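Swiss-Prot annotations:
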type: DOMAIN; residues: 58-199; note: domain 'DAGKc'
type: MUTAGEN; residues: Gly126 to Glu; note: Abolishes lipid kinase activity. Does not affect ability to associate with the TIM22 complex and mediate import of transmembrane proteins into the mitochondrial inner membrane
Amino acid sequence: MTVFFKTLRNHWKKTTAGLCLLTWGGHWLYGKHCDNLLRRAACQEAQVFGNQLIPPNAQVKKATVFLNPAACKGKARTLFEKNAAPILHLSGMDVTIVKTDYEGQAKKLLELMENTDVIIVAGGDGTLQEVVTGVLRRTDEATFSKIPIGFIPLGETSSLSHTLFAESGNKVQHITDATLAIVKGETVPLDVLQIKGEKEQPVFAMTGLRWGSFRDAGVKVSKYWYLGPLKIKAAHFFSTLKEWPQTHQASISYTGPTERPPNEPEETPVQRPSLYRRILRRLASYWAQPQDALSQEVSPEVWKDVQLSTIELSITTRNNQLDPTSKEDFLNICIEPDTISKGDFITIGSRKVRNPKLHVEGTECLQASQCTLLIPEGAGGSFSIDSEEYEAMPVEVKLLPRKLQFFCDPRKREQMLTSPTQ
């Protein structure tokens, strides 16, 4: 024993290195063990749903998964197969997995896809935007858009996950919670933005549109990867050296919020009325005064024009802060002032990379149901629509309130109902 301790003392550098390696290895193994426990618990919970008997005249739910293997730097396929796929199969659903090979493929596949009971998106913001756009571009979108959508956050940017699921620092738990939310079946309606250019078909967004200097600097962060934790500040610092002040000139026309209609009552099966009642109803509708004669004049929409000079403009939905009790539906137009200093640009820009909802002090926010953004010719630059880059051009943006139903964590849904946004 004495020889053992003497050896450790004489080789203290190797001992220290070995102890550090052993500690790290133990921590890594413990983390893997905890992840396996989370997966097992989630699978057991899903199996309860899979063991439930279905009525003889009912069919097994069909779920179509759109998986983007390239998401999360190529790790999405492994993350899905280890953490989400077993839960979906154990839940009793008939699961079909479609792996996308190139950008835009999901949109094309959805135009040809037959009916399904559930649509599941396994990827990030870009994959989700493709699927939503594909759904809403269909000729039968009025009925097809009623199919609930599940979102399994596998990408580097998954903005909607904060709205639909509880916060979690553990990647495995976050994925299993999102998958279990699909199995449990609780849904929440979300707004959609329809963004239409002059020539192309409309694009649909769940989060919003950004145009400005903060966005331009943020997309260049990966270029300075070799600077490690300083890469975000470096991207914004070098952006200030090219041009200052950085202003974006444009004009915007918009209309105010619209009144939210009451929730439609749940459809309940009713007995067919007797032949006598049906004849009376037909006669009453035949002799009734035409509806056009009773219609009242609808006041025309009031459009307001704003000339703006901004460092960044954003047009966003309220999906990040849902308020089920709100009496109005609107999108937010945020115009950030172009009078900030270089130091504030670097500081605030670094924070906006992690939290795009953050705004500069003095930002003007407008509420609208639709708007038209006009950009001067030759302005250049790019839009960021749900974290995907598009060429900047004049666009019409229209809010489609509560257009799509998304699966959400029951705990999160209960929190929305009991603690509405102020």
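Glycine is treated like the rest: Cβ placed from N, Cα and C.
Just the original residues are modelled here, none of the noted substitutions.
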Averaged pLDDT score, the domain 'DAGKc' (58-199):
90
Name, in the order they occur in the sequence, the residues of the same chain whose CB lies under 8 A from the CB of Gly126 (mutagenesis position) and which sit 6 or more residues away.
Asn68, Ala71, Glu103, Gly155, Asp386, Ser387, Glu388
For Gly126 (mutagenesis position), just give me the three-state DSSP call.
helix
